[in-house]
Structure formats: C-alpha cells, structure tokens
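Undergrad: Among the natural variants in Swiss-Prot is R122 to G, noted as: In RNA edited version. As a natural variant entry, I283 to V appears in Swiss-Prot alongside the note: In RNA edited version; does not alter GABA receptor activity; retains inhibition by picrotoxin; shows resistance to picrotoxinin; when associated with S-301. Quoted from Swiss-Prot, the note attached to the natural variant N294 to D states: In RNA edited version. One natural variant catalogued in Swiss-Prot, M360 to V, is accompanied by this note: In RNA edited version. Experimental mutagenesis is annotated in Swiss-Prot for M360 to I, with the remark: Decreases sleep latency; when associated with S-301.
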Amino acid sequence: MSDSKMDKLARMAPLPRTPLLTIWLAINMALIAQETGHKRIHTVQAATGGGSMLGDVNISAILDSFSVSYDKRVRPNYGGPPVEVGVTMYVLSISSLSEVKMDFTLDFYFRQFWTDPRLAYRKRPGVETLSVGSEFIKNIWVPDTFFVNEKQSYFHIATTSNEFIRVHHSGSITRSIRLTITASCPMNLQYFPMDRQLCHIEIESFGYTMRDIRYKWNEGPNSVGVSSEVSLPQFKVLGHRQRAMEISLTTGNYSRLACEIQFVRSMGYYLIQIYIPSGLIVIISWVSFWLNRNATPARVALGVTTVLTMTTLMSSTNAALPKISYVKSIDVYLGTCFVMVFASLLEYATVGYMAKRIQMRKQRFMAIQKIAEQKKQQLDGANQQQANPNPNANVGGPGGVGVGPGGPGGPGGGVNVGVGMGMGPEHGHGHGHHAHSHGHPHAPKQTVSNRPIGFSNIQQNVGTRGCSIVGPLFQEVRFKVHDPKAHSKGGTLENTVNGGRGGPQSHGPGPGQGGGPPGGGGGGGGGGGPPEGGGDPEAAVPAHLLHPGKVKKDINKLLGITPSDIDKYSRIVFPVCFVCFNLMYWIIYLHVSDVVADDLVLLGEE
C-alpha cells in the first residue's frame, strides 16, 4: 500500500476507544511500511545497473529469451537453404612431423561463423554483441564439425576451457576454440632427405550433407594464418594454401575444406651424420691402392673394415625410416658408396690373383730353362759323338744318323739325329728304309749338317723320358718330363715350350723309340722338305723361345698388364668416378626435388 492510502485509511477510521484497537493499528502500519521499503530497494538496484541490467537493458532477460521455444536439436532454417559455416584457422605451433608414423601435430585456433535467426535480438545502444562463456554452447545448436584425417586431438582446459561464444544482434554466431591435433600426413620419400612434404587438415560435417551445411573459408585467401615463430628441428614451413571441395560418399555429398602446409626438410643433420661420413669411408678405402700389394693383412683388414662400416651406416639410416618398397635418394648415395668400397676390396683380390698367376708362370719358366739347359748339354755330347763315330752308332741312310738307347742321352733315353741333305721325300725314305731294315754296314756316306741346335728348337712333353733331334731344315729337341702340378693346371711343360697343344711339332716319337719312321734313320726321314703343315719351320716354335730377352719382359704381365698397373689405374679411376657421381647426384636430385605447390602462400607474405 502507498502512503496516500495509509492517510486515507487513518482519516476514515474512527478514533480508538480501547487500547486493543490501538495495538492493532500499530501492527498494520508496520507491515505496510516494510512492504514499501522492499519495493524501493528493487527500484534503486534497477536504476544503478545491478544484477543483469545494462542501463535499462536486462542482459539476463535477453539470454533467457533465447531458450523460449528454441530447439537446439534442429539446425537453423530447417527445411530451407543450407547453413553456411565460415571457417578460419591460425596455426600457433607445429610440434612434430614424423616419417615413420606418417603424421604431424599442430596447435591452432579454430573459429567457426554461422547465422542462427532464432538467436537474433533487438539492437540496443552498447549491446550489439554478447560475449558469453562456453557453458552457453550446451543451450544452442552448433555445427557437427570434425577433422577427417585426425588421429588424436584434445581441448585445452587450463585454467578454464579455452573457448568462447559471441552472439551478434543479427543472429550471427562466432565460436573460437583452441585445439591440438595429430593428423595423418602421407609422405613421398622418393627424394629423401631432399624432399618436400605437403601435409593437410581436412574439415567436414560428420552428419549433415550439403543440403544442410556448406563450409567455406570465411575470409577468402586470408582465412589461414601461420605464426612466423613456427619452427621444427628438421623442417622449415615453406607456406600454405587452402582448398574447398565436395566429397561424394555412400551417405551423400559433403562439403569439405582443406588446409595444406608445405614443409621443406633441412639437410644439415643428414649431411653431418650420413653423407660426409659415407664419403670419408669411401676415401679411406682408397688408401689400400698406395699400400704394397704384398701387405696382405693391412689391405684385407682395411677393405673388410670399410665394407662393414658402410653396412652398419646403411642399416642405422634405414632403421629410422618406414619400410618402403621404392628407392630413396639416400639409398642411391649409400648404395653407390657401398659398391665403391666393395670394389676396392675386389681390386686387391684381383691384384693378388694376378700376382699369384705370374709367380706360377715364373716358376714354370725357370723349370723349363733348367731342363732345357740339361738337354742342351746332352745334345752337345751327341754332336761330339757324331763327329767321332763309335761302334754303338747306328748310321742310317741318307735321311739321318741314329743313336741307340745307350747313346749320349744316358740310361733309359736315346738320341736320334736326322740331318736333311736336300733330297726329295722318295729318295730319303728309300735309303732310310734300306739302312734301317738290313743294317747294311756299307751305307752311302752322308754329310751331317753342323747347324747348331738352339734353345728355340726344344719341345718338352710330360710323361716320357726321351729325346730326338729332327731335321732337315732345322733341328728340334723333344723331351718329356712328368709334372703333375703343371698338368693339373690344364697345361704342360711341352705346351709352354711349343706354345700350346695341337701344334705341328707336338707329334713326337712314342715312348721308348730310339729311331724315326722306317723310311728315315733316326726320325729324319723327310729329306729336305718342310715339316708337317708347311710354311716357315720356325713359325711353329713359340716366339718367347726364339727371343729369350722378350720373355723376361712379358712374363711379368697377365693380359698385357701387371698387378702394379692395376693399383696405378685404381688411384685415378676410383676418385674420378666418385667425384663424377657426386656431381651428377647433387645436381639431379636438388633440381628434381625443388618443387613448390601451386597457389602456395609463402610464409611471411601473408
């Protein structure tokens, strides 16, 4: 009741005549005064802006009015045009980028913008936008946005939930939240470690198709920002780009946004830990080319150590990378270094093998020289006996002179000397047969040629101990010495002297024969004709026996080169090949890996 009502009531009431009536009036007046005081207090609070009042605007009343007939389960404009949701991002940091897991982790602000007409209110001075806490999210509809390639994510809640809502008087809503997301990033490591990776974050509605929600970049090309303080140990952020697309799935067509960030790998770590050490290992393997080829322990130990070191380096490098099937650029470099180190080891194996073969040839040649010297001395004795005939001499026909088994060849061996006289084959064969078959003591006297018998006319065979001197145009000494070691190597001393198997001089008299064929005294039988096969008789004799001086020069070579030549060539060929490979490798891979994505906004040009 107001004061005027109280005055009116007092005038109308008659004056009390008893104390009880006075007490009743006092109580009523006290109750009326208390009610009036409460009303005045509420009026003062409203005038001073207390509670949820801003001037004459009640903020709480505005927020409470949003819940009247509002259903957060239904999107705005349901049944009408789709809701357009604008998106912006600002990347604060990128903490990791893993080649093994094929993912990257980034921390960013994620903002969404949309309009809900049900949240519009009348514009008042000073109240154009309402900033409310994250609890208000539970009372309104929000887009069901999710990250398609997300592996793991979490919200930041220190010290409170890092999220806010702004409601504009027109019904436009802004939602901002801080997120940390680990997203998958398929990588192509073909040019590793000179590669450039393009990682992306894809944004899409989980349940609403394009008939209900369409996403767009809210600020056009400037919707994505990256802090200039972003840094990674092995990568540099080159730039970013943004795309909008439509994805068709079995449940319908969906609107999707993609933010792509390109990274460039820093090569400092790999240069220090892999490239330079592997190059030095290759260079160390070349030290063996300057060591003496007889220093087998040093050269073998150096070669094996470098090969094992390269194997360990390759294994440790690939252990930190995913098991992929294609070849990476670092595999090309390490593989080439391994091949060159292994080739250095094989080079010494080749040098050792050639030195062993040459040493075996020297030993065989020295054995041949020793045996030839002994037989030459025996032939000198035979020539002396020809000049001074003895009763044991068996003189044949015009074809030659024969010395029996007891001749100058010593026990068990015989010497048959045939001296051609320039007669034809028939004449030589006829006299030879007559002398040999009848043993006529009065055979026609023949003139024995005094042509010296040289070392070049010696032919040795393995397995027979016999010697013969054959004419007519040249004299040949044949003897056989059993040499199982030489025979096991695919050759004989006879081959060494004659220059190989199957030559025209390889058909000597059989074992134990003291004379030649029936037509010739001691194997002469040919008159003055050339040896079998025709041509120059000295052509059948090996050149290294006709020219002993040249033998000493060529015997130290195999296939025209010496072991020392291989070391000399390797000192030049290996470094040149490695330098050429490095030039080609770095030029090609640095060029082909320098790829920048189209429409890329470089960092610092935002």
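Just so you know, glycine gets a Cβ as well, placed from its N, Cα and C.
Nothing has been swapped: the model has the original residues at all the noted spots.
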Undergrad: When you put N294 (variant position) at the centre and draw a 10 Å sphere around its Cα, which of the variant positions R122, I283, M360 have their Cα inside it?
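TA: For N294 (variant position), the variant positions whose Cα atoms are within 10 Å come to none.
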Undergrad: Tell me the Cβ neighbour count for M360 (variant position), meaning other Cβ atoms within 10 Å of its Cβ, over all protein chains shown.
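TA: Excluding its own Cβ, M360 (variant position) sees 13 Cβ atoms within 10 Å.
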Undergrad: Would you count the other CB atoms within 10 A of the CB of N294 (variant position), including those on all shown protein chains?
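TA: For N294 (variant position), the count of other Cβ atoms within 10 Å is 11.
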Undergrad: Between R122, I283, which of the variant positions has the fewest other CB atoms within 10 angstroms in the structure shown?
TA: R122
Undergrad: What does the structure give for the C-alpha distance between M360 (variant position) and I283 (variant position)? Integer Å is fine.
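TA: Between the alpha carbons of M360 (variant position) and I283 (variant position) there are 34 Å.
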Undergrad: Looking only at DSSP and grouping its letters into three states, which state does I283 (variant position) belong to?
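TA: For I283 (variant position) - judged by DSSP and reduced to three states - the answer is helix.
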Undergrad: Take the C-alpha atoms of R122 (variant position) and I283 (variant position) and report the distance between them in angstrom, rounded.
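TA: Counting only the Cα atoms, the answer is 82 Å.
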Undergrad: Quick check: in three-state DSSP terms, what is M360 (variant position)?
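TA: M360 (variant position) sits in a helix per DSSP.
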